[in-house]
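Novice: Copied straight from Swiss-Prot:
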- Tyr32, Phe35, Val68, Lys72, Ser110, Arg111, Arg191, Thr201, Lys204, Ser211: RNA binding site (BINDING)
- Tyr32 to Ala: Reduced RNA-binding affinity (MUTAGEN)
- Lys79 to Ala: No effect on RNA-binding affinity (MUTAGEN)
- Lys204 to Ala: No effect on RNA-binding affinity (MUTAGEN)
Amino acid sequence: MSDENYRDIALAFLDESADSGTINAWVNEFAYQGFDPKRIVQLVKERGTAKGRDWKKDVKMMIVLNLVRGNKPEAMMKKMSEKGASIVANLISVYQLKEGNPGRDTITLSRVSAAFVPWTVQALRVLSESLPVSGTTMDAIAGVTYPRAMMHPSFAGIIDLDLPNGAGATIADAHGLFMIEFSKTINPSLRTKQANEVAATFEKPNMAAMSGRFFTREDKKKLLIAVGIIDEDLVLASAVVRSAEKYRAKVGK
């Protein structure tokens, strides 16, 4: 068959059906199955509104749950007051909360914390002594008052790696100091590992979060300033610099 025949075949697709229903169905079938914060915000708002809920209040409750109890809502209900268990049961029902290996349209507590990280970083400052790795513990490890806003994996989502003078990389390393302790706490098999081995378990997810484009660079800058990681001149807080130095020493960077 000649090149011209192949060209005619391709051109004939001009007359092929391109109905929106079929195309949209394919879009859903082929959609990225990883974490999409925009989609999580959309689903939370839609599901909460559909049930007549104060969905913003529910978001805050889900974040607090995630910060202090983890990512398994059904399991945590077994060791909770009757009133607390009832609230969690309602959240599970309304928002179809899941755990484990979620698909694109699955809402988990950790995904809520990550998607709504502007509130998560505020809650961390209030809850620092109720977290799996406490603020006091991190202060002892860092040798300074460790930035509370960094004390959750979701913080990676507001790190701007393109900040001038390597500030973004320094923030990422400072956050890594917490992530080493957090990873060992939630995964006992890592407790006997070297720091660089533990770091290897979270580096890729952290990089994916830092590379996300849900929040603009301007958004990230505003958030980092708001929680005291950088100042208006984009200068790092001294505690961030010290924490990053500790991390680098631990992992041999």
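These residue numbers are counts, starting from 1, taken along the chain as shown.
Placement of Cβ uses the backbone N, Cα and C atoms for every residue, glycine included.
The noted changes are left out; the structure has the residues it started with.
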Novice: Can you grab the distance from Val68 (RNA binding site) over to Lys79 (mutagenesis position)? Cα atoms, rounded to a whole Å.
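Specialist: So the Cα of Lys79 (mutagenesis position) lies 13 Å away from that of Val68 (RNA binding site).
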Novice: Rounded to the nearest Å, what's the C-alpha distance separating Lys79 (mutagenesis position) and Arg191 (RNA binding site)? Just drop the number here, would you?
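Specialist: Computed Cα spacing between Lys79 (mutagenesis position) and Arg191 (RNA binding site) is 25 Å.
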Novice: Between the Cα atoms of Arg191 (RNA binding site) and Lys204 (mutagenesis position), find the distance and write it as a whole number of Å.
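Specialist: On Cα coordinates alone, these residues lie 20 Å apart.
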Novice: Under DSSP, is Arg191 (RNA binding site) part of a helix or a strand, or is it coil?
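Specialist: Assignment for Arg191 (RNA binding site) reads coil.
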Novice: Taking the Cα atoms as reference points, how far is Ser110 (RNA binding site) from Lys204 (mutagenesis position) in Å?
Specialist: 17
